[in-house]
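Feature annotation from Swiss-Prot assigns domain 'TIR' to 15-180; the stated evidence is sequence analysis. The active site feature in Swiss-Prot is assigned to E89; the stated evidence is sequence analysis. Experimental mutagenesis at this site is recorded by Swiss-Prot as G121 to E, annotated: Enhanced susceptibility to Hyaloperonospora parasitica. Per Swiss-Prot, domain 'NB-ARC' is recorded for 201-445. Swiss-Prot gives this note for the published mutagenesis L726 to F: Enhanced susceptibility to Hyaloperonospora parasitica. According to Swiss-Prot, the mutagenesis experiment T944 to M carries the following note: Enhanced susceptibility to Hyaloperonospora parasitica.
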Amino acid sequence: MAFASSSSSIVLSKCEFDVFVSFRGADTRHDFTSHLVKYLRGKGIDVFSDAKLRGGEYISLLFDRIEQSKMSIVVFSEDYANSWWCLEEVGKIMQRRKEFNHGVLPIFYKVSKSDVSNQTGSFEAVFQSPTKIFNGDEQKIEELKVALKTASNIRGFVYPENSSEPDFLDEIVKNTFRMLNELSPCVIPDDLPGIESRSKELEKLLMFDNDECVRVVGVLGMTGIGKTTVADIVYKQNFQRFDGYEFLEDIEDNSKRYGLPYLYQKLLHKLLDGENVDVRAQGRPENFLRNKKLFIVLDNVTEEKQIEYLIGKKNVYRQGSRIVIITRDKKLLQKNADATYVVPRLNDREAMELFCLQVFGNHYPTEEFVDLSNDFVCYAKGLPLALKLLGKGLLTHDINYWKKKLEFLQVNPDKELQKELKSSYKALDDDQKSVFLDIACFFRSEKADFVSSILKSDDIDAKDVMRELEEKCLVTISYDRIEMHDLLHAMGKEIGKEKSIRKAGERRRLWNHKDIRDILEHNTGTECVRGIFLNMSEVRRIKLFPAAFTMLSKLKFLKFHSSHCSQWCDNDHIFQCSKVPDHFPDELVYLHWQGYPYDCLPSDFDPKELVDLSLRYSHIKQLWEDEKNTESLRWVDLGQSKDLLNLSGLSRAKNLERLDLEGCTSLDLLGSVKQMNELIYLNLRDCTSLESLPKGFKIKSLKTLILSGCLKLKDFHIISESIESLHLEGTAIERVVEHIESLHSLILLNLKNCEKLKYLPNDLYKLKSLQELVLSGCSALESLPPIKEKMECLEILLMDGTSIKQTPEMSCLSNLKICSFCRPVIDDSTGLVVLPFSGNSFLSDLYLTNCNIDKLPDKFSSLRSLRCLCLSRNNIETLPESIEKLYSLLLLDLKHCCRLKSLPLLPSNLQYLDAHGCGSLENVSKPLTIPLVTERMHTTFIFTDCFKLNQAEKEDIVAQAQLKSQLLARTSRHHNHKGLLLDPLVAVCFPGHDIPSWFSHQKMGSLIETDLLPHWCNSKFIGASLCVVVTFKDHEGHHANRLSVRCKSKFKSQNGQFISFSFCLGGWNESCGSSCHEPRKLGSDHVFISYNNCNVPVFKWSEETNEGNRCHPTSASFEFYLTDETERKLECCEILRCGMNFLYARDENDRKFQGIRVTDTVERTSSEALVTIRGQSHSRIEERRYGRIRDEIMDMTGSSMIGGPES
C-alpha cells in the first residue's frame, strides 16, 4: 500500500515569537519601549515583551519565552544593570546566541556603548558591590560581564538625542526584518517542486530594488496552475520591505459574498495600521496612501471593476510600491499591468516529485507503484492542482485501487477536479461557451485560421471569441494551432455530454460511436445536433439508411475518419447503404468523410454554407452533375480518390484557397480550376494521367504548385507569376521553361529526379528571390548555366547524383549556406574538376561524397562558417593542417577514405568525427583536438573498421577523451547546473576485444551489479565512465541506419526506493554527414567508451528525506544493450564484456589520471588551451545552435531519464 509521511516543514524552528524585547521597565516601559513594541506589532512582527511577567512570574518561564523567540532586542538604558532580572535575561540571550544562533539587536537608549562594554558609568555601581547580586557568585558575575561586553560589541543602534524617534524606529524595524529573514527566512516548502524558480522569475519582474516607480505585475495562468501559490511565496518573502502590505484572497468569491466596499475597507484598515477610514465620509484616501510604500496582492481578479475599485490609479501610490494582480484573464492585465508573469506547467520531473510527495511523502515512488505513478503524472499534464487532488484520492490505497482509478479516469474525469476547473467555464458568456465547446469537442489542435472560418456565423465573430478564450487561459494559440490543456479538454467534452445525457439525439455535439450509431441507424437525430465526429476505427459497421441525415437539419459539422488509418483503410464496408444519402443538411459548414463510399454527393444538397470539404480515399467520380453554389468553399481535399474524373460542380468556387488532388490517377482535366481566382495551393502530385496543363491556364494568386510524380507531364508553362514553391520532382520534362525570370517571387525550385532534364534556362540567375534549388537525381544534367549576376538569396544548392563536373562560379553565390555534391558509390567517373568554395564565407554545410578528391586546397580554412564537412569516399591521404582553423566545424565525415593515413590537429569545437572504414589510418594527432572547456559541448569520435590503428594510438585517443571529459565536467560543476545531465561528454569507438584495465568494475556479458561504498556520492562525484565490447563477427553485419549503445542504470536504497536512468555510450547515425549514406557493416569486435556527466538529484534523495541513510543508494546495477533507429533492441550483435567506473573531480594539483596513460603532449596542450581560451572572442568558443546538423549530433549523443523514476 501507498502511505504518506510528513514532508519537511516550511519553518526552521518551533518558535512562537519573532522577537523577545528585554528592557528596564522603570526607564522605558511607558515611552520608548512601548513605542517600539507597538511599531513592531504594527508591522506584523510577533513580539513578546517581558512586561507580561513582571507580576511575579517565575524566571524559568521568562527563559522559556527567550527560547521560543527567534531573536531578542535588548534595550540598554541607564538603570538596566540595576535589575538582576535584566541581567539574567541578557545572560540567557547571549547564551542562546552562542549555542543556537539566536539573533541579538542591542539598542543603547541614552547610555553609551562603552559603559555597557566596560561596566562603567551607570553600569559600574552594581559590579562594585558583587555581594548585592547573585549572592556574590563570582563565576556568575564574570559570565554576566562577558555577556554585556559581547552584547555591546554587536552592531546595534544608539538612540539619537536630537533626531526623530519615528525615523529611528523605522531603522530598527528594517533591521529586525532583515535579521528575521536571515535567521528564519520564508523557507520555500520542499513539498512544492518548481516553486523556487517560479517565485524568482516573479521577483525579477517586480524589481523590488527599484524605489523610483510604482510597479504593477500580473500573475496569469489557468485554474490550478499555482498562480496564488507563487504570489504568496513572493509576498511572504518580501512584505517586510514595505510600510504597509496586504494579500486580499479570492476577490471573485469574496466580492460576491461581502461586496467591494467591504473589501476596500478591509484593505485600507490593514494598509493604514488598523486606522479606521470611513470611505463614505472621506472618499478615496489618496493622501494616506501616498505617505507609505505599499505591497498589495489581489488574488483571483475576474473583472475590471474590481481593479478600479480596490486599486484605482497608480499615481496615488508612493514610489517603490508594488501591486500584484492574480488572474486567469489576460485582458485585465493589458492596460493595468506593467509586466505579466505567465505561470508555466510543471515539467515531468517536478510533476513526479509533487505527486510522490502527496502520496508517498518522498520524492520518488516505491518500486511497485512506478509505472502507475508515471501514468497519473502523465494524466495531470503538469497541473499542480490535478496532481494534488489525484494524490489525495490515492493516499493509503493499494495497487488494485490505483489501477481501477486510472481506468476510470480514461473515461470519466475526476469530479472534484472538474468542479474546480468549471469555474472558468461558468464565467464565460454564451458565445464564448459555444466556441469553447466546439473546440474542445471537435477542433482542438487545428489551425486557428481554419477554426475561426469554420465557427464563424452571422452572430459570432469566432476569431474575436477565440482571442478572448486565449486571454482567459482556456486555450492557447501557438504556431497558428489552437490548443488547450488535456484536463480542460476533458472538462469541455464532459460538459458537452450534460444536456439530455440520456438522449443522444438531443445533445448538440456527438463523438461517442455508440450514440452516433444509434441516431444514424434509428433515425433519432434532431435539429439540436450541431456536430457529429465519428472515429470509424471504433465501429465495425453501421446500417446507413438514405434518410439518415434528414432529421439533422441544423447539423454544421460532420466528420467520419479513422484514427488508426490516416491513409486508405477500406472504410467503405462500415456503412451498409446501397445508394447515396437522400439528403445532407444545407447548413453544413464542415464535411469530412474519409473513404466516402458513393460516386457523388446528394443531388439536393445545397453547399452554400460549406467551407471545408474533404473526401480523401473516396469512390467519388464527380461531386455533382449540376453546378452548385460553392462560393463559401475555402478548402477542398479529394486526394487519393482514384475514380475522380473531373471537377464539375466546383466552377463557382471562386473563393477556394486550397485544392488537394494528390493521387487522383484518373483525373486528366482541370477546366474548373480556371475560375478559382483566390487559389493559393494546388497539389497535383501523382496525378499520373495528367499530361499537360490546359493552355491559357492562369491563376494569379497561386503560390504553391505541386506536380511531383506526374510521370506523363513533359511540358510545363508558367501559370502564375506569384508562385513561391514549384515542385516538378519526378516529371518527364526535358527543359525548364524559358523566361523563368518572370517568377520573381520563386523561393523553392524542386527538380529532383527529373531524369530527362538536360538543360536549365540561361536566365536562371535572374531568379533573385530563389533560396533553394534542388537538382538531385537529374542524372542527364551535365552543367549549370553561367551565373552572371549575384544570386544573393540562394542558400541551398543540391546537386547529388547529377552528371555535373564543374560547379558554377561561387563568387556570385556569396550567401550559399548548404551545398551538396554527392555521387553514387557505383559512379566511377571523373569527379569535380575544381573546388571553387574558398570565397563562400557563409557556407555552413558542404557535402562532397565520392568526388574523387585527392587533396583539399589550403584556402579551405577561409570557410570560417563551415559546421559540417563530408568528404567520405574520396582519395584524400591527409588533411591540410589549416583545417584546425575551421573553428565552427562541428561534424567531420571521413567514412571510407581508404587512402587516409593520418589526421592532423582538428578544430577545437569539433563534436562528431566519423572515420569509419579508413583502412589506411595509422596516426592521429596528439591531441586530436584542443580540449576547450566550452560548457556542455559533447564529442564523439568513431574509428570503426580502422584496423591499422595500433594499441598506443587507441590509448592516446582514450586518454584525450578522458581529459576532455574531466575538463567539461569541471566546467559543468563550475556553472552549477541543476536538473539532469546524462549526455555523454565524450564517446569513442574503435576495433578491439578488451575492456581497459583501469575500469574497476568489469563483467562478462551485459550486466554489472555492485554494492556501493559509503560516501560514494560525495561532493566530487561528477559521473561515470562506461565501456562495452560488442561483437559483430558472428553475424552478417548490422544494416540499421542508426546504432546506439545504451545503459540502463538503477540505484537502490535499503528501504526499497530506487531511481533509474538511461545513459547513451555513443554509436553512430548514418544520416550524420553524407546525404548518400548507407548502413555500415562491421565484421569484428569493437570497443565503445563514454564519459557521462551525471548531475542527478541523488543528493536530494538522501538529504531531503527524513529517513536518513536508509534512503541513500547502497547498490547499483548497469545493464547494457543496443538499439536501432526505432529504439528497438538489436539482436543481431552481442555485448561480450562491460565495464564501469565512477568519475570524481581531480584536485587542481593532480596531473595524472588513475590507471590510464596521459601523454605529456595532451597535458601540455590542454593547459595551453585553458590559457588560450581566456583570450578568445566569445564568438569563437560559444556553443552554437546549428539546426539540422546540431540536431543530428544531439540525436546521436542524447540520453534520457525514464520519467524520473524507472518506467
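If you go along the chain as it appears here, the first residue is 1 and each next one adds 1.
Placement of Cβ uses the backbone N, Cα and C atoms for every residue, glycine included.
Between G121 (mutagenesis position) and the residue listed as 'active site', the C-alpha separation comes to 21 Å.
Following the DSSP three-state reduction, the secondary structure of G121 (mutagenesis position) is helix. For the pair formed by E89 (active site) and L726 (mutagenesis position), distance between Cα atoms is given as 90 Å, rounded to the nearest Å. In the three-state DSSP assignment, the secondary structure recorded for L726 (mutagenesis position) is strand. Reduced to three states, the DSSP call for E89 (active site) is helix. Cα-Cα distance from L726 (mutagenesis position) to T944 (mutagenesis position): 42 Å (rounded to the nearest whole number). For G121 (mutagenesis position), the Cβ neighbour count at a 10 Å cut-off comes to 14, with all displayed protein chains included.
In sequence order, H916, G917, C989, F990, P991, W1068, R1080, L1082, H1086 are the residues near T944 (mutagenesis position), counting only same-chain partners six or more apart with C-beta under 8 A. E89 (active site) is surrounded by 25 other CB atoms, counting those within 10 A of its CB over all protein chains shown. On the 0 to 100 pLDDT scale, the model's mean across the domain 'NB-ARC' (201-445) is 89.
Take the CB of L726 (mutagenesis position) and look out to 10 A: across all protein chains shown you find 23 other CB atoms.
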